[in-house]
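> Grabbed the feature section from Swiss-Prot, which reads as follows:
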- Gly18, Gly19, Gly20, Phe21, Gly22, Arg54, Val82, Asp285: 6-hydroxy-FAD binding site (BINDING)
- Gly2 to Ala: Impairs N-myristoylation and ferroptosis suppression (MUTAGEN)
- Glu156 to Ala: Impairs the reductase activity toward coenzyme Q1/ubiquinone-1. Impairs ferroptosis suppression (MUTAGEN)
- Lys168 to Arg: No acetylation at this site. Results in increased ubiquitination and reduced stability of the protein. Loss of function in negative regulation of ferroptosis (MUTAGEN)
- Lys168 to Gln: Acetylation-mimetic. Results in reduced ubiquitination and increased stability of the protein (MUTAGEN)
Amino acid sequence: MGSQVSVESGALHVVIVGGGFGGIAAASQLQALNVPFMLVDMKDSFHHNVAALRASVETGFAKKTFISYSVTFKDNFRQGLVVGIDLKNQMVLLQGGEALPFSHLILATGSTGPFPGKFNEVSSQQAAIQAYEDMVRQVQRSRFIVVVGGGSAGVEMAAEIKTEYPEKEVTLIHSQVALADKELLPSVRQEVKEILLRKGVQLLLSERVSNLEELPLNEYREYIKVQTDKGTEVATNLVILCTGIKINSSAYRKAFESRLASSGALRVNEHLQVEGHSNVYAIGDCADVRTPKMAYLAGLHANIAVANIVNSVKQRPLQAYKPGALTFLLSMGRNDGVGQISGFYVGRLMVRLTKSRDLFVSTSWKTMRQSPP
């Protein structure tokens, strides 16, 4: 797909809604193919959120995790909040009244969740970086820290804190018995638990925080009392929430109401076309495909969507997306980790080499064709 695509002037114009991992992969490919496109995101820079948790504990790391869109995509990037999609007139509607015409649409809106794992705000690059540097200070001030939620974000968060600050007392509270994601091999989930115990993390499993609404999040306090449904009380200085990831459907919910899965993701066919709309593709978290929500999968979806837009214009057969065996790596601080590659267990050495040290930051700078700071 390296060669450029010749199209009739004005016949093809792709709008990509959302500049996460799927969005920048699609935009980079369209740019290389010389296909007219516009990437829209409410931030002015791509957030490499795979490294967001390390940026919350290590001073100076956050600047490596935000990469300017306009430097890479120039006039093919528009900062704005998408408030709706007009399917009849093929327009993406922005807050403030601007309308972006499209012949083809790629929805790559991702998911939302609590800071620091996610950063979902209309923001400048500098303000976003500062938010993480402020978080580092809150962590540094706190002797006792509670992490709520023991999915992949929660276990990685607890490990990052204990790696950077071994003297801090970290308690992880999780409503299930097993840690990390249910799609993972039992042996991987068990090793996650062992790593946390070796690092000295206190685990409260099968307990749910019962006073979450009353708790200040991400802010140091002299004394915070965390209570669970089992009657356990934990005194802490800082509470970090790592649960509640939701599909970000606000941009398209109204236009595609009849095409939504219960999660808010869009129902797609094997070509990643939204049901009933051959010129609209959904990729990444907002596509209802039976795989975990992961950055590298969003990139694979982008390859399919871009190839199929080109193939449809050239009247060639469309490619199908076929999920393979799961690859899932958990970085447990920069020196540790565990996971599985194509369904097979991999230990610390492999995960450390592939993910833990750099958290794929250099890959995103390469995709954006920029040099890291």
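Here the Cβ of each residue, glycine as well, is placed from N, Cα and C on the backbone.
The model shown is predicted, which means the values in this text are computed figures rather than measured ones.
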> Arg54 (6-hydroxy-FAD binding site) has how many other Cβ neighbours within 10 Å of its own Cβ?
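Result for Arg54 (6-hydroxy-FAD binding site): 26 other Cβ atoms within 10 Å.
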> Can you check what DSSP calls Gly20 (6-hydroxy-FAD binding site), collapsed to helix, strand or coil?
coil
> Give me the largest Cα to Cα distance among Gly18, Gly19, Gly20, Phe21, Gly22, Arg54, Val82, Asp285, the residues the record lists as binding 6-hydroxy-FAD, in Å as a whole number.
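Greatest Cα separation within the listed binding residues comes to 30 Å.
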> Which ones in the same chain are close to Glu156 (mutagenesis position), with CB under 8 Å and 6+ residues apart in sequence?
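For Glu156 (mutagenesis position), the qualifying residues are Leu53, Leu330, Ser331, Met332.
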> Note down the number of other Cβ atoms within 10 Å of the Cβ of Asp285 (6-hydroxy-FAD binding site), including every protein chain shown.
31
> Measuring Cα to Cα, how many angstrom lie between Arg54 (6-hydroxy-FAD binding site) and Lys168 (mutagenesis position)?
16
> How many whole Å apart are the CA atoms of Gly22 (6-hydroxy-FAD binding site) and Lys168 (mutagenesis position)?
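Cα of Gly22 (6-hydroxy-FAD binding site) to Cα of Lys168 (mutagenesis position) measures 36 Å after rounding.
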> Taking the Cβ of Lys168 (mutagenesis position) as reference, which residues of that chain separated by at least 6 in sequence fall under 8 Å from it?
Val139, Ser142, Arg143, Phe144, Ile145, Ile161, Lys162
